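Database features, via Swiss-Prot:
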type	residues	note
ACT_SITE	His187	active site, charge relay system
ACT_SITE	Asp234	active site, charge relay system
DOMAIN	29-78	domain 'Clip'
DOMAIN	144-389	domain 'Peptidase S1'
MUTAGEN	His187 to Tyr	In psh1 and psh4; immune response defective. Reduced levels of Drs following immune challenge with fungal or bacterial proteases
MUTAGEN	Gly341 to Glu	In psh5; immune response defective
VARIANT	Thr11 to Ile	In strain: G187
VARIANT	Leu14 to His	In strain: G136
VARIANT	Ser18 to Phe	In strain: G179
Amino acid sequence: MPLKWSLLLGTFVLISCSSVEAAVTVGRACKVTDTMPGICRTSSDCEPLIDGYIKSGVLTLNDVPSCGLGAWGEIFCCPTKPCCDNSTITSVSTSSTTSTKAPMTSGRVDVPTFGSGDRPAVAACKKIRERKQQRSGNQLVIHIVGGYPVDPGVYPHMAAIGYITFGTDFRCGGSLIASRFVLTAAHCVNTDANTPAFVRLGAVNIENPDHSYQDIVIRSVKIHPQYVGNKYNDIAILELERDVVETDNIRPACLHTDATDPPSNSKFFVAGWGVLNVTTRARSKILLRAGLELVPLDQCNISYAEQPGSIRLLKQGVIDSLLCAIDQKLIADACKGDSGGPLIHELNVEDGMYTIMGVISSGFGCATVTPGLYTRVSSYLDFIEGIVWPDNRV
């Protein structure tokens, strides 16, 4: 059956397995490893048990299997008993609103020089990491994020963009990249009927956030000057009315500034509040994430060339300012509702270091054989820095 471009044109949301099937898995027997029996538990029940295994080096976060997606979040295969007496535990260390087109900037400049100093995005990232280190010290914070749900503080840059029509509606996501600026997709904010009102930060449950969340009014919207409604230059910046108050759950993220793609074994994730099932369109109230793999642009071009109608929106093909990513199992993807959210390059899961490599833009269907399209952040550093850090002030 042919795929419809209406799915591509909508905003994106995270897709995962059916929650109906997975909701009955709590308490079911499972295997953590071939030699370690387990039982399916919620993340809140599993985390205290798994903590000792991770600190002892017996398991890593990525070793914890998923039993499926329950009604309220991911269900994990958890060891049946706590790990390790004190004699077996080894130490673990850690390493340190108005909508307008922005002024025209020059073309892609990935690695310009700024005298003897760093470009603003790099300097800002160093400050973000310094503040994170000061806040967390050398304490290792364990979060169960190997599956779909995301615990508070794991992705403190995540922003939900609120629209007020006949009530509050969160249609797109974004990433906090500085104390007063959120990065998102241009198609989320490019019409009068699609004007965002505020951003919600620090919330995992988007409809029932805890006391630590912050809602901040959007002062202005800056759309890339070369965005004309197709799949190119799909990037925008929201300026907030005030600076955020940084907490453990609210903090800017680093931008990916390297023009080259990371090694093939790198870990990539998309995150957002989204639909659990493409048929019912029922949305998750909690922040979800899913692991993806980058697809080389030549392969991505072949995939899109096979889709009818793609030439209309991708007249130049899949070019260097885009990224392509896919879940090879065709289970997880971004789809309607998560546009503007991040494609995250995870550097170190233990100390929570990552960069925003892409902005969720579009795709051909959801969790299909055609990869999703993402705006490559490193192609737009001049645009971002000119708004967020004018005159190279960080």
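Including glycine, each Cβ sits where the backbone N, Cα and C put it.
Just so you know, the Cβ of Asp234 (active site, charge relay system) picks up 28 other Cβ atoms within 10 Å once every protein chain is counted. Cα spacing between His187 (mutagenesis position) and Asp234 (active site, charge relay system): 6 Å, rounded to the nearest whole number. The distance from the Cα of Asp234 (active site, charge relay system) to the Cα of Gly341 (mutagenesis position) comes to 12 Å. Counting every protein chain shown, the number of other Cβ atoms lying within 10 Å of the Cβ of Gly341 (mutagenesis position) is 37. When other Cβ atoms within 10 Å of the Cβ of His187 (mutagenesis position) are tallied across all protein chains shown, the result is 25.
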